[in-house]
Every structure is written in structure tokens, then in C-alpha cells.
Amino acid sequence: MRGSPGDAERRQRWGRLFEELDSNKDGRVDVHELRQGLARLGGGNPDPGAQQGISSEGDADPDGGLDLEEFSRYLQEREQRLLLMFHSLDRNQDGHIDVSEIQQSFRALGISISLEQAEKILHSMDRDGTMTIDWQEWRDHFLLHSLENVEDVLYFWKHSTVLDIGECLTVPDEFSKQEKLTGMWWKQLVAGAVAGAVSRTGTAPLDRLKVFMQVHASKTNRLNILGGLRSMVLEGGIRSLWRGNGINVLKIAPESAIKFMAYEQIKRAILGQQETLHVQERFVAGSLAGATAQTIIYPMEVLKTRLTLRRTGQYKGLLDCARRILEREGPRAFYRGYLPNVLGIIPYAGIDLAVYETLKNWWLQQYSHDSADPGILVLLACGTISSTCGQIASYPLALVRTRMQAQASIEGGPQLSMLGLLRHILSQEGMRGLYRGIAPNFMKVIPAVSISYVVYENMKQALGVTSR
């Protein structure tokens, strides 16, 4: 077979690809040239893990690059693996992958995608406009991406079109059976928890300012952003801007773990005989999981608010704060504001999910002519906008919750129920009163998302989670 016409054609094609990648014409392709080639030929942001994997796998003598012989040997093995993947996805063995076969393959992995999403995926590889993918199109699209099996290919597609971020991740992440079996799921949860801790610490002054304005700002006490920061610094110094951050970080781990376990159980109950959850069912499961987690860790939310608002020397620490609340107000105090908190999950989760899906599908319709991958900036922008819309809808309930958590610690203040507090705010301050502190809340969204993303990606790399 070595001298066959097909073999000669392949070697010519590999030679042309090698020449195109070898930008400095030194007879070798290094990681830098490979990175440029992946970006140029793949039509999207290349995966650093794929570049390193290709170099280490193909380089027989580890000298930092591939010569033509090593490059050709790698591509030959690569094409053989890709051909097996192609046949695995081509369920009716007609030599083409169509939209229904893409959907079936996703369903087999427990991932539900719409017909429109499947068409967008197919369109990103379909060069001849036939709305099917033949072997040549498949090979050319995936030749330089380090994808080892069908699950990897499907997750390359999934992660290029789906990213769901929210302020508190009200609807938990979906993990495939493969991710659960390999242990990638807990590594991603750990990476997310560390990212959340760093992000919350970085934006803690704005978070404390928000709580401060929610509780203390009014028509008679017109607190603005600078005035609020100044009064906090004058009362307790620069370090006081981070009051309440310790418990805010501490509650990430139990909340994430409980939410994930509850979501898996609720999802199993909803699924029944179905293979996958629809978006509406995912919203219901996510909201119930969020409510379950909040029910269990809610005393930590009350402690966070009290510690955030404390005066210098008021409490010796977390345990002292909890002991004093228990002695003076009883155990019920640890669930003050619970009802508006749980009710706030529904508008936040629903609007966050709906706006994100709308923005994502709009972008895919308008701009995904050559690729279904919008890039990380577009995905982060969609996530930020959807999260902000969710916050606007649920903010009045969040404000009422915070006031109820804090009102027992304010001397001479009225002890009101949720409806009583809503009526009091509306009668005294109007609708604007329900949005006190929303400015610093908006100010922290972009830095929080940015810090979270950077730390999350670095943590995934450190933990050995493959990015696709």
C-alpha cells in the first residue's frame, strides 16, 4: 500500500500542510508554529493542551519540534483514529453524518441539544453546503485538534456552544457519565470553588458596600458609593472593607456540594424514562437544588450579614456572633429572611437561563457563519448580561432578605415580616427604595466574572482537567 495513488495523495497533502505550518522554513514545526496553524486552520481559539499533546505525541526525538517524517507519522495515526470516530458517529453507515446523527450521539452522552444547535454544529464543518459532513470535511476539521474519542469530539462541540455562568450558579453544571467516571466532575467543582473564593475576596469591599447601603441607606440617610466607603473606612479602617468575607468564602464548599448532590437526585426523579432534561426541567431541578442548599446553609447567610454589618469590637469572631444571636434572639433568628431568599431563586434562575439562551441563539444565528464557536469574550458577555438581568428581577427580594436578617441588630428598628417590610419600604421610599445598593452590585459583576474565569481556567490546568 505504500506506493498506492491514495498514499501518494495523502503524503502530498501532509507535505503541503507541513509547509504551511513551518512559517520560518527551518524544516521543523514547533509548538508556536502549531499554535498559529491551529488558530488559522481551526477557525477558533486553539487548545494549549492540544498543541502540547500533538508535539509530545509526534516528536520521536524530543527536540522541541516535528520534522516532516515525524509530522507525517503523527498524521497517519491521527487519520486512522478519526476514521474510527467518523464511523462511530455515522450510525446508518452511508458515509455522511447528518443532523439527526449528531443529536443521537449527544443523547447517548446524556446531553440534550435542539435541532437548531445541531444544525449550527454541522454548519461549522460543512464546506460544500450539503448539510451533511463527509469524511474529508470531518478529517480536515479535526485533524489538528487533540481529541481522542467520540466523547471528546462531542464535548469539543458542547463547550464551544454552551457556557452557563451565574452569580451563585443557581442552576448547577451538567456533568456527563464520562466526567463522573474519570473524576473530572469533582475537579471542576474544586476549581469553581477556588475561583469563587478568589473572586469574592477580590470584590468583597463592593459586596460589603452593597449590604451597608441596603440596610442603612434611605431618604433621610442618602448614602452614595463614595460616602459609604468613606464611612466604613473611618469606622474600622481599610481592613473593615473585608468584614464578612471569611464566612462568605467558607460557605462556598458546603453550598456547592449540597446543590450538586440535590440536583443529581432531583434530576433522576424528573427524568424517569427520558434520556435528558429539557431547559425548563433543568430550571426546575436547578431551582429546587438551590432551595435545598439554601435551606441547609441559610444560618451562614444570616451570620454573613451580621458580620458584614458589625461595628469594630462588636463580635470576637464567627462563633461569638453565632452564640450571641442564639442567646438573645433564639434559633429562629438564623432563618430570618428565608422566605424572600428562596422566592428570589425563581426569578433569578429563570431570567438568567432564559436571557442567556436567547443571547446565545441570537449570536449563533447572526454571526456563526464559519464556526459555531463564539469565543470566550462573547460567552462571558452573554453570561454577564444574563446574570445582571436576573439580579435586577430578584434584587427587591434580596434587599428585603438582607433587611430582615439585619433588623434585630439595629437598635430601635421595627421587627417586620416580609410583606410588612415591603409595604414599609414602598410607603417611605417608593420603588427606588427596593433598589438601594444596586450600583455597587452592578460594579462588581464584571470584575467578579473576569477573576472567576481566569482563576477557574488556571485551577483546571493545575488539577489536570482537560479544556476543550
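Cβ coordinates are placed from backbone N, Cα and C, and glycine is handled just like the others.
None of the listed substitutions appears in this model.
Copied from Swiss-Prot, the annotated features are:
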type	residues	note
BINDING	D22, N24, D26, R28, E33	Ca(2+) 1 binding site
BINDING	D90, N92, D94, H96, E101	Ca(2+) 2 binding site
DOMAIN	9-44	domain 'EF-hand 1'
DOMAIN	77-112	domain 'EF-hand 2'
MUTAGEN	D22 to A	Abolishes the ability to regulate mitochondrial calcium uptake; when associated with K-33; A-90 and K-101
MUTAGEN	E33 to K	Abolishes the ability to regulate mitochondrial calcium uptake; when associated with A-22; A-90 and K-101
MUTAGEN	D90 to A	Abolishes the ability to regulate mitochondrial calcium uptake; when associated with A-22; K-33 and K-101
MUTAGEN	E101 to K	Abolishes the ability to regulate mitochondrial calcium uptake; when associated with A-22; K-33 and A-90
*For N24 (Ca(2+) 1 binding site), list the number of other Cβ atoms lying within 10 Å of its Cβ atom.*
10
*asked:* Measuring Cα to Cα, how many Å separate E33 (mutagenesis position) from D22 (mutagenesis position)?
replied: 6
*Want to know which recorded positions, from D22, N24, D26, R28, are within 10 Å of H96 (Ca(2+) 2 binding site) at Cα; which are they?*
none
*What's the CA to CA span in angstrom from N92 (Ca(2+) 2 binding site) over to E101 (mutagenesis position)?*
9
_Return only the integer: C-alpha distance in Å from E101 (mutagenesis position) to R28 (Ca(2+) 1 binding site)._
39
*Within 8 Å of the centroid of the Cβ atoms of D22, N24, D26, R28, E33, which other residues of that chain place their own Cβ, given that this set defines the recorded Ca(2+) 1 site?*
L21, S23, K25, G27, V29, D30, G65
_As a quick check of your reading of DSSP, tell me how many residues in the domain 'EF-hand 2' (77-112) are helical, how many are strand and how many are coil._
23 helix, 2 strand, 11 coil
*asked:* For D22 (mutagenesis position), which of the listed recorded positions (R28, D90, D94) have their CA atom within 10 A of its CA?
replied: R28
*Rounded Cα-Cα span from D90 (mutagenesis position) to R28 (Ca(2+) 1 binding site), Å*: 36
*N24 (Ca(2+) 1 binding site) and D94 (Ca(2+) 2 binding site), Cα-Cα, nearest whole angstrom*: 42
*For the recorded Ca(2+) 2 site, whose residues are D90, N92, D94, H96, E101, find every other residue on that chain with a C-beta no more than 8 angstroms from the centre of their C-beta atoms, and list them by sequence position.*
L89, R91, Q93, G95, I97, D98, T132
